[in-house]
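Swiss-Prot has this to say about the protein:
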- GLU348: active site (ACT_SITE)
- HIS347, HIS351, HIS357: Zn(2+) binding site (BINDING)
- 414-501: domain 'Disintegrin' (DOMAIN)
- 644-698: domain 'EGF-like' (DOMAIN)
- GLU348 to Ala: Abolishes catalytic activity (MUTAGEN)
Amino acid sequence: MGPRALSPLASLRLRWLLACGLLGPVLEAGRPDLEQTVHLSSYEIITPWRLTRERREALGPSSQQISYVIQAQGKQHIIHLERNTDLLPNDFVVYTYDKEGSLLSDHPNVQSHCHYRGYVEGVQNSAVAVSACFGLRGLLHLENASFGIEPLHNSSHFEHIFYPMDGIHQEPLRCGVSNRDTEKEGTQGDEEEHPSVTQLLRRRRAVLPQTRYVELFIVVDKERYDMMGRNQTAVREEMIRLANYLDSMYIMLNIRIVLVGLEIWTDRNPINIIGGAGDVLGNFVQWREKFLITRWRHDSAQLVLKKGFGGTAGMAFVGTVCSRSHAGGINVFGQITVETFASIVAHELGHNLGMNHDDGRECFCGAKSCIMNSGASGSRNFSSCSAEDFEKLTLNKGGSCLLNIPKPDEAYSAPSCGNKLVDPGEECDCGTAKECEVDPCCEGSTCKLKSFAECAYGDCCKDCQFLPGGSMCRGKTSECDVPEYCNGSSQFCPPDVFIQNGYPCQNSKAYCYNGMCQYYDAQCQVIFGSKAKAAPRDCFIEVNSKGDRFGNCGFSGSEYKKCATGNALCGKLQCENVQDMPVFGIVPAIIQTPSRGTKCWGVDFQLGSDVPDPGMVNEGTKCDAGKICRNFQCVNASVLNYDCDIQGKCHGHGVCNSNKNCHCEDGWAPPHCDTKGYGGSVDSGPTYNAKSTALRDGLLVFFFLIVPLVAAAIFLFIKRDELRKTFRKKRSQMSDGRNQANVSRQPGDPSISRPPGGPNVSRPPGGPGVSRPPGGPGVSRPPGGPGVSRPPPGHGNRFPVPTYAAKQPAQFPSRPPPPQPKISSQGNLIPARPAPAPPLYSSLT
């Protein structure tokens with residue numbers, strides 16, 4: 001966030017200074033050194049004035065925000081500056097070497113550096129990057145032009161040289177493209193119908209609203225160090241200025257440059273810099289992978305060389321910014337200024353960020369030429385094509401490391417709320433007040449989380465809350481990659497890891513290399529479509545032995561190198577069964593070579609000498625039994641240092657990742673895959689949420705309670721008619737049974753009469769001791785009541801003694817019989833004494 005506009009008092013004082021002529025060019029005060037201006041086609045000598053409330057004062061080390069007035073190009077420019085607190089981390093490191101070649105490390109105090117960034121008042125989307133250590137030295141980017149400013153040598157009046165950047169004379173630098181392509185691109189840049197750079201900025205920021213951060217590491221070679229008088233402090237300050245300029249260029253794409261480290265080869269160059277640019281680049285990225293990246297984490301490393309390569313300004317890999325093995329570039333820093341050199345580094349770093357050359361494409365940047373012009377024009381503006389290329393990289397999940405916002409302990413220690421970097425003491429930083437209006441998680445005025453928020457940014461943060469442990473935050477991209485998961489207590493996704501280089505893949509026909517399974521068929525299909533496949537070995541030998549642009553094994557100096565027979569499979573890729581033209585957005589040159597009954601297809605993308613050709617065989621490709629391609633040579637696969645003992649270390653239930661830790665299969669637990677678990681590794685994060693069982697419990701309740709109940713309800717609804725009928729039938733049967741039971745208990749019912757001797761036994765009429773019912777002979781009465789016949793005297797205990805029942809209420813049959821007592825049958829009981837003889841009734845005849 002820059003300083004505020006001038007107060008009325010300051011504006012009045014400014015007009016007074018202008019009226020007195022104190023801010024105009026001071027040509028008579030001093031003359032520029034010829035060596036300082038010989039490379040400039042035009043310039044002005046100016047005296048910047050620092051704006052304060054009362055008087056001009058010297059720049060102090062504690063100045064966080066300053067403003068200057070510059071009168072140049074017939075206009076008055078008021079620039080507002082603030083110290084670039086994002087430029088250097090608190091743990092900024094400088095590596096050097098002693099005379100014995102031993103590595104030395106130093107953490108210089110950079111908390112009070114004098115490198116500033118800012119803007120020009122009244123100029124929309126302007127950017128300023130200057131060093132105020134000894135005068136003002138840096139760049140001013142206006143609407144459609146860029147200017148340089150630097151102190152005038154031997155001046156005692158604070159005089160400076162102010163010059164347009166496109167007016168610098170320099171040795172032509174090229175990237176190997178034809179003049180026709182360069183002229184075509186230059187013509188396109190002059191077309192008036194193209195939108196302004198302001199419109200470009202608005203459009204890009206709408207597409208890429210999330211800021212990316214490039215953690216840059218710079219390496220300076222021995223010759224450049226000697227050229228600077230073997231002064232480590234001077235080299236360090238020069239590279240910090242370089243990083244500040246880069247930051248001012250990339251900010252238009254919403255990309256920030258953070259210089260995380262510097263290495264100066266003070267004793268000797270640890271790599272061979274003899275040969276062509278491709279050779280040196282290959283040597284540098286191999287050294288980086290083996291030594292530098294193991295010492296200090298970074299996203300891209302750029303080598304600064306004094307040596308030139310026949311007019312080639314530099315070289316870098318395309319789209320490899322987060323790669324462990326290819327995220328690097330080389331840059332020639334000869335007899336040019338740091339401001340001019342910044343455009344070269346911005347160009348090569350742009351290749352790492354997925355940007356191709358603008359040549360031959362409909363590109364515009366609001367200037368005559370753009371940064372990604374292959375002619376290394378010294379422009380300060382990125383084109384619409386560069387923005388689109390970077391957008392494609394991000395949409396294809398490339399550059400994931402750029403979302404790694406520097407953590408508070410890695411950021412510059414002087415906090416600045418509103419710079420979109422989380423400084424020490426801050427929990428979040430949403431930027432300007434306007435940007436914070438749409439941030440739901442962060443309080444812009446305090447850079448603290450809102451009361452309900454757990455986080456405000458990161459791959460494992462959603463709706464201001466941590467994603468649950470086990471949530472995948474980085475998916476698996478190939479059979480040689482592994483996924484990463486959130487841990488439930490951090491907004492950051494774990495660092496990207498993959499299966500260790502050298503692990504067999506594609507049914508043991510290839511090796512894993514940097515997270516990809518490298519084999520010829522896959523490379524042919526990427527270029528020529530899904531039906532293409534690798535050509536026979538004879539094709540590789542015949543084509544790559546020629547040593548031209550369509551068949552070679554890299555460069556030897558500025559010339560193509562012929563492939564030896566043993567290295568032919570590591571040169572230009574040769575394919576057959578080609579039915580589709582290349583699927584790349586850039587149309588390459590295609591060559592077809594007949595060879596022994598087949599057609600060998602190859603391509604040359606003409607990307608320039610600063611970009612490795614995608615038509616070459618990929619490094620890590622299996623070129624023979626136990627061998628891989630490395631730097632255009634077929635070498636033993638032992639260079640991959642694969643040492644994973646799957647059976648011993650991972651117990652046969654996992655593989656080793658790039659950190660040489662076991663990544664376990666599903667069902668086994670890290671770190672050694674010897675116990676039951678959920679898979680993953682100590683590097684990937686938990687593959688499940690060990691603390692939360694809500695999902696599991698919910699599923700159990702759903703499947704074992706809710707689902708059965710719903711199924712039962714559906715069954716009952718479908719069978720409701722049948723069930724209703726069955727229920728009615730059962731109820732009717734039960735009712736009938738009760739009615740029959742009631743009828744059986746009716747008094748005087750002849751059907752239930754029993755003889756005294758037991759159930760279902762009737763006695764002949766007129767027998768001894770049997771009374772006859774009033775209804776006629778042959779009808780027996782129930783025993784036990786009055787009028788029940790008893791055995792005659794003298795029979796003793798021949799018959800059981802009846803038990804008399806309680807008196808029952810009177811019954812009224814349809815045909816009333818005479819009143820009769822009712823007794824119940826008691827079965828065969830043995831009385832304790834003989835019962836009295838029952839009374840005898842005579843029939844009513």
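Using the three backbone atoms N, Cα and C, a Cβ is placed for every residue, glycine included.
Keep in mind the model shows the original residues, not the substituted ones.
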* Asked: Cα-Cα separation of HIS357 (Zn(2+) binding site) and GLU348 (mutagenesis position), in Å?
  -> 10
* What does DSSP call HIS351 (Zn(2+) binding site) in the simple three-state scheme? -> helix
* Using DSSP, how many residues in the domain 'EGF-like' (644-698) fall into helix, strand and coil? -> 9 helix, 12 strand, 34 coil
* Asked: For the domain 'Disintegrin' (414-501), what does DSSP give as the number of helix, strand and coil residues?
  -> 4 helix, 16 strand, 68 coil
